[in-house]
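Annotation of the mutagenesis experiment Trp39 to Ala in Swiss-Prot: Loss of function, homodimerization and interaction with COP1. A mutagenesis experiment is reported in Swiss-Prot for this position, Trp39 to Phe, and the note states: No effect on function, homodimerization and interaction with COP1. Among the mutagenesis entries in Swiss-Prot is Trp39 to Tyr, noted as: No effect on function, homodimerization and interaction with COP1. Looking at Swiss-Prot, you'll find the mutagenesis Trp92 to Ala noted as follows: No effect on function, homodimerization and interaction with COP1. Here Swiss-Prot notes a mutagenesis experiment, Trp144 to Ala, with the remark: Cannot interact with COP1. Quoted from Swiss-Prot, the note on the mutagenesis of Trp144 to Phe is: No effect on the interaction with COP1. Under its mutagenesis entries, Swiss-Prot includes Trp144 to Tyr with the note: No effect on the interaction with COP1. For Trp233 to Ala, Swiss-Prot lists a mutagenesis experiment annotated as follows: Reduces response to UV-B. Quoted from Swiss-Prot, the note on mutagenesis experiment Trp285 to Ala is: Loss of function. Constitutive monomer. According to Swiss-Prot, the mutagenesis experiment Trp285 to Phe carries the annotation: Loss of function. Constitutive homodimer and no interaction with COP1. Mutagenesis annotation in Swiss-Prot: Trp337 to Ala, described as Reduces response to UV-B; the structure shown retains the original residue. Swiss-Prot gives this note for the published mutagenesis Trp352 to Phe: No effect on the interaction with COP1. For the published mutagenesis Trp352 to Ala, Swiss-Prot gives the following note: Cannot interact with COP1.
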Amino acid sequence: MAEDMAADEVTAPPRKVLIISAGASHSVALLSGDIVCSWGRGEDGQLGHGDAEDRPSPTQLSALDGHQIVSVTCGADHTVAYSQSGMEVYSWGWGDFGRLGHGNSSDLFTPLPIKALHGIRIKQIACGDSHCLAVTMEGEVQSWGRNQNGQLGLGDTEDSLVPQKIQAFEGIRIKMVAAGAEHTAAVTEDGDLYGWGWGRYGNLGLGDRTDRLVPERVTSTGGEKMSMVACGWRHTISVSYSGALYTYGWSKYGQLGHGDLEDHLIPHKLEALSNSFISQISGGWRHTMALTSDGKLYGWGWNKFGQVGVGNNLDQCSPVQVRFPDDQKVVQVSCGWRHTLAVTERNNVFAWGRGTNGQLGIGESVDRNFPKIIEALSVDGASGQHIESSNIDPSSGKSWVSPAERYAVVPDETGLTDGSSKGNGGDISVPQTDVKRVRI
């Protein structure tokens, strides 16, 4: 569909980068002036530009111009945005299992509002691999998408093609939610921590390896109240109101940061950062990032593609500080599956890790094991902010595409064919039970 796109360039005064978010192999950013940019892998429509092309540099998502977007969030291969003024939640990308919330499982190559959420005031949105959640201003939670392990919190294992309210939170005001591959976590306004969904590695923090179909409160926090939570692929990170960091779940690659490879079934305080006040956290597929109140960024876990950002490709079992030019302080971080994004106080955006599909936004498809400035989004870039613009021709761009048109279902080692996780290239070792669908 590249021939249907008229590409030019937008040069404007520097705009503040408000939000960054990293998916499996794509990235998005929200800039002041109501500009949404996306880049990286586009095969499933997750970039929203009306085609299936990869983009190695940030490209303005013209379909959302004028919609006054206030948040953007990446799932693995889909994206969700919220317009506060219009009270609309938009979604696009890979649609299998209903993760787009439109009542079907088709892929969508341009943003479309979710009818079931029209008119609802949204406070926060979280996207996992194949499911999504939205927290309303009233503290209620809506969930939709894949639910084979109960990650929607609805009390069953049926996928939901449209958002449904989590009834288990009736009378409980939720502050925020986080979504992993097949599990979910939440923090209440009162600082209580909850987990539900797939719990095989202790990633629910409930002291066992059992799935939960409805949210269950985590009681083993030593009396600490939590202010935030984030989910990696199969691990979970939380921060208390005192700024202490806790991790639990899968630790095969050191992603819990405790200096070993042991899983933890309950929240375990990360002593290596006990002298720091943690202000933000993010979980990748097998790596973790934590930002301190004084602008220092620490990373640990799986580092095959340099996604930890410390200048090598060795796994890190304990936190290591990520260094930036001129010791710039970091104000925001987001982990993708195998890449990481960060924004500094000077309004510069950096990326590192896997770059095969252009998800680093640096204009080329190469890996980086240390922070590389995204010149198109950064004030300190060689030419300042210089964002490409794609103008979609609505008469010729893609809209709905059924997954059956582009994928074949293959059996796993048990002979079953009802699995989920789609591979993103042959460069990774994915458990056989995770690979059930392949492109044709």
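Backbone N, Cα and C define each Cβ position, glycine as well.
Where a substitution is noted, the model still shows the residue that was there originally.
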Exercise. If you measure from the C-alpha of Trp285 (mutagenesis position), which of the mutagenesis positions Trp92, Trp233, Trp337, Trp352 fall inside 10 Å?
Worked result: Trp233, Trp337
Exercise. Nearest to Trp352 (mutagenesis position) by Cα, among Trp92, Trp144, Trp233 (mutagenesis positions)?
Worked result: Trp233
Seminar exercise, completed: Trp337 (mutagenesis position), DSSP three-state class -> coil
Problem set entry | Neighbourhood of Trp233 (mutagenesis position) by C-beta distance under 8 A, where only residues 6 or more apart in the same chain count | Asp129, Gly180, Ala181, Trp250, Gly283, Gly284, Trp285, Arg286, Trp337
Exercise. How long is the line from the C-alpha of Trp39 (mutagenesis position) to the C-alpha of Trp92 (mutagenesis position), rounded to the nearest angstrom?
Worked result: 14
Exercise. For Trp92 (mutagenesis position), which residues of its chain lie six or more apart in sequence with Cβ-Cβ distance below 8 Å?
Worked result: Gly45, Gln46, Gly48, His78, Thr79, Leu100, Leu108, Phe109, Thr110, Pro111, Leu112
For this session: Restricting to the same chain and to sequence separations of six or more, state which residues have a Cβ under 8 Å from that of Trp144 (mutagenesis position).
Result: Gly98, Arg99, Gly101, His131, Cys132, Leu133, Leu152, Ser160, Leu161, Val162, Pro163, Gln164
For this session: Note down the number of other Cβ atoms within 10 Å of the Cβ of Trp285 (mutagenesis position), including every protein chain shown.
Result: 27
Seminar exercise, completed: By a three-class reduction of DSSP, Trp285 (mutagenesis position) is assigned coil
